[in-house]
Amino acid sequence: MQDLYPSRQRADAEMRPRLDPVVHSEWTNDAPISARQAAAFDRDGYIVLEDIFSADEVAFLQKAAGNLLADPAALDADTIVTEPQSNEIRSIFEIHAQSPVMARLAADARLADVARFLLGDEVYIHQSRLNYKPGFKGREFYWHSDFETWHVEDGMPRMRALSMSVLLAENTPHNGPLMVIPGSHRTYLTCVGETPDDHYLSSLKKQEYGVPDEESLAELAHRHGIVAPTGKPGTVILFDCNLMHGSNGNITPFPRANAFLVYNAVSNRLEKPFGVEKPRPWFLARRGEPAALRVERGPLVETVPA
């Protein structure tokens, strides 16, 4: 397969145009989001959905997340990532396969139907995780495009995927919220340097390869600005796979947590990685022939046992 988005192959970074649509469906009155929201996603590369879950559903999700964090021994050890300088849990991967509540969340029509509309296809979960940024100790995560990594290290061929961050704690301007460069999703910023074997073992704690150069980042930030979407628990932040994003550390006493779901179009199934010989492991990237997600409707608390 032709590599339409080469990266980590040259000595200098390049800004290349995006070759894929952002919104893959024509908006109609039957769409799960408004015309204004669809236009905003196309223009900015992200939107924020508020008040789509009830207070009971949010509490239900928070309890499920707390159960995952409280009993790491019950989880697959490979799926747990700790902070760089401590044993504090930073992320738990494959939550949709390790928690019935998170599996039901991933399949919920309020999320999955939006993904199906924006991607113009049936979808499956490429990756899922619970992110936790503890108070005082939560470390930063540097600027990056998810697609650059998914393309080079996982073999995702096209920009036909998106992420949804379901906030499980209040995201404020101060506790290390997600930051995005709106509009950056229309530029593919290549990275410099060959990727070492088993790069994921270190990159999940601190990424050193597949990192954008400062000059290009500055140009994107000056061109588009930087936004930090915030919200109360239950808020959902959707963003395109190529949107440049990152987060600061959390030196406040207020932890930040979110359930993170990556939806990929079934037609965009992973191929051989475009930049490495050995693909990343199963809990970071769903390989093989994907089955379309079976969308479920109704309140979370009525359809999943506690």
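Cβ coordinates come from backbone N, Cα and C, glycine included.
Here the original residues stay in place, and none of the substitutions has been built in.
According to Swiss-Prot, the experimentally introduced change GLN127 to Ala is described as follows: Loss of dioxygenase activity. With a cut-off of 8 Å between CB atoms and residues at least 6 apart in sequence, the same chain places PHE93, PHE260, VAL262, LEU284, ALA285, ARG286 near GLN127 (mutagenesis position), listed in sequence order.
Taken from Swiss-Prot, the feature L-ectoine binding site applies to GLN127, supported by a large-scale study or a structure entry. In the three-state DSSP classification, GLN127 (mutagenesis position) falls within a strand.
For LYS133, the entry in Swiss-Prot reads 2-oxoglutarate binding site. In the shown protein chains, 28 other C-beta atoms lie within 10 A of the C-beta of LYS133 (2-oxoglutarate binding site).
In the three-state DSSP scheme, HIS144 (Fe cation binding site) falls into the strand class. According to Swiss-Prot, the feature Fe cation binding site maps to HIS144, ASP146, HIS245.
For the mutagenesis of THR149 to Ala, Swiss-Prot gives this note: Strong reduction in the production of 5-hydroxyectoine. The structure shown keeps the original residue. THR149 (mutagenesis position) falls within a helix when secondary structure is assigned with DSSP.
What Swiss-Prot notes for the published mutagenesis of TRP150 to Ala is this: Loss of dioxygenase activity. A sphere of 10 angstroms centred on the C-beta of TRP150 (mutagenesis position) encloses 27 other C-beta atoms.
One mutagenesis experiment catalogued in Swiss-Prot, ARG280 to Ala, is accompanied by this note: Strong reduction in the production of 5-hydroxyectoine. Secondary structure at ARG280 (mutagenesis position), as computed by DSSP, is coil. Packing around ARG280 (mutagenesis position) is summarised by its Cβ count: 23 other Cβ atoms lie within 10 angstroms of its Cβ, all protein chains included.
With LYS133 (2-oxoglutarate binding site) as the anchor, the candidate recorded positions are ASP146, THR149, TRP150, HIS245, ARG280, and the one with the nearest CA is HIS245.
Closest to ARG280 (mutagenesis position) in space, going by CA atoms and restricting to the binding-site residues HIS144, ASP146, HIS245, is ASP146.
Take the CB of HIS245 (Fe cation binding site) and look out to 10 A: across all protein chains shown you find 26 other CB atoms.
Here TRP150 (mutagenesis position) is positioned 15 angstrom away from HIS245 (Fe cation binding site), judged by their C-alpha atoms.
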